[in-house]
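Enquirer: Here Swiss-Prot flags 163-284 as domain 'MI 1'. Per Swiss-Prot, domain 'MI 2' is recorded for 326-449. For Asp414 to Ala, Swiss-Prot lists a mutagenesis experiment annotated as follows: Strongly reduced interaction with EIF4A1. Here Swiss-Prot describes Asp418 to Ala as a published mutagenesis experiment; the accompanying note says: Strongly reduced interaction with EIF4A1. For the mutagenesis of Ser457 to Ala or Asp, Swiss-Prot gives this note: No effect on interaction with EIF4A1. The structure shown keeps the original residue.
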Amino acid sequence: MDIENEQTLNVNPTDPDNLSDSLFSGDEENAGTEEIKNEINGNWISASTINEARINAKAKRRLRKNSSRDSGRGDSVSDNGSEAVRSGVAVPTSPKGRLLDRRSRSGKGRGLPKKGGAGGKGVWGTPGQVYDVEEVDVKDPNYDDDQENCVYETVVLPLDETAFEKTLTPIIQEYFEHGDTNEVAEMLRDLNLGEMKSGVPVLAVSLALEGKASHREMTSKLLSDLCGTVMSTNDVEKSFDKLLKDLPELALDTPRAPQLVGQFIARAVGDGILCNTYIDSYKGTVDCVQARAALDKATVLLSMSKGGKRKDSVWGSGGGQQPVNHLVKEIDMLLKEYLLSGDISEAEHCLKELEVPHFHHELVYEAIVMVLESTGESAFKMILDLLKSLWKSSTITIDQMKRGYERIYNEIPDINLDVPHSYSVLERFVEECFQAGIISKQLRDLCPSRGRKRFVSEGDGGRLKPESY
């Protein structure tokens with residue numbers, strides 16, 4: 001046994017200086033160093049004692065290192081540590097044991113936000129919570145009597161001239177599409193027109209001058225419905241005064257502006273939004289030629305209304321609102337006037353004024369019937385030229401042209417009862433239209449032809465008489 005201890009001391013020679021660093025720290029190390037030095041110098045200490053001291057010192061260092069982490073259980077650790085030191089067994093501090101520990105390691109948590117109140121973070125109270133009415137403290141130094149019972153209202157600034165035109169132009173253009181005067185009135189009430197109320201009729205009439213007859217009729221209805229709700233009769237009078245003043249400029253874009261403005265004035269007087277003495281107030285005071293022409297037109301229309309003509313028919317009823325019988329009469333008059341004057345452009349203009357592109361097949365039908373009923377070549381050639389012009393200008397579409405010819409093909413047996421030579425005339429006219437490019441080859445081939453009668457004078461040789469039947 002003594003031999004083994006001597007070998008251990010020889011293998012692990014102990015340096016007194018280094019022993020103090022490896023065994024202890026602080027005051028305990030200093031005290032232990034002095035004792036060990038004395039013991040070593042006395043040559044009576046054993047190797048097992050030195051190994052046990054090393055183990056105990058190492059266990060103490062581990063306990064001190066983990067003391068900051070295990071601050072919450074310092075008493076138990078210190079107790080365990082003292083027991084470990086006495087027993088010579090180290091406290092298990094393996095990494096696996098620390099992973100299974102669910103307590104905080106740094107005292108700051110995992111860095112997640114804390115729950116902020118009953119409704120959670122960023123939520124004001126629980127769902128469905130009703131807040132009390134905030135009571136005003138009279139003793140508050142910032143209390144103001146004017147703040148009690150305040151009623152807040154949205155203030156809309158009045159429109160200037162530029163904003164007025166930009167805002168109202170799309171409103172009136174949309175009105176030409178839907179025709180609802182109530183919707184326009186509601187939109188105008190939301191705007192602060194101020195002194196620009198008289199500009200509404202001016203802008204509406206200016207846009208209607210560039211439109212169709214149906215647009216002018218809708219404008220007259222709009223002015224009649226807005227008067228008394230959005231604007232007054234004085235505003236209407238101011239607007240027509242401005243229109244008469246601006247007629248020279250309006251006539252540059254619309255040459256018929258004086259006559260159209262005169263019709264607007266006559267319609268306004270008939271609707272009761274202009275006084276009957278409005279035209280008389282301008283007598284002898286007008287120097288502008290266009291304004292005088294407008295007033296003269298209004299005077300003529302008003303005088304005609306006294307004889308029985310209604311003032312609400314100055315624009316007629318445009319588009320599909322017209323009855324079919326009325327459209328048939330208008331087209332018949334259009335063709336008769338064309339055969340008398342021969343003016344293709346005027347006939348085309350009158351057809352567009354009817355605003356019934358879905359009814360153009362009636363013109364094709366009536367025109368061909370006139371050709372079948374005519375006795376000379378002039379009507380044949382004039383109707384051919386008219387259809388050719390309307391086809392090239394795309395006034396009459398291919399569908400309307402086809403439908404008009406198909407109506408003739410279906411009714412030719414009845415027409416032939418009144419016009420005996422209708423089949424031969426129709427075949428000739430259809431062939432001429434095909435040569436002019438008005439109809440297609442398929443439509444030409446659909447033209448019906450009546451079987452020719454066999455005359456008694458025809459012999460077995462099959463010779464035909466020179467005249468055709």
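Numbering starts at 1 and runs along the chain as it is shown here.
Backbone N, Cα and C define each Cβ position, glycine as well.
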Enquirer: Quick one: mean pLDDT on the domain 'MI 2' (326-449)?
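Expert: 91, rounded to a whole number.
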Enquirer: Where DSSP helix means H, G or I and strand means E or B, what are the helix, strand and coil counts for the domain 'MI 1' (163-284)?
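Expert: So the domain 'MI 1' (163-284) is made up of 94 helix, 2 strand, 26 coil.
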Enquirer: For a three-state summary based on DSSP, what are the helix, strand and coil counts in the domain 'MI 2' (326-449)?
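Expert: Counting residues per DSSP class in the domain 'MI 2' (326-449), I get 100 helix, 0 strand, 24 coil.
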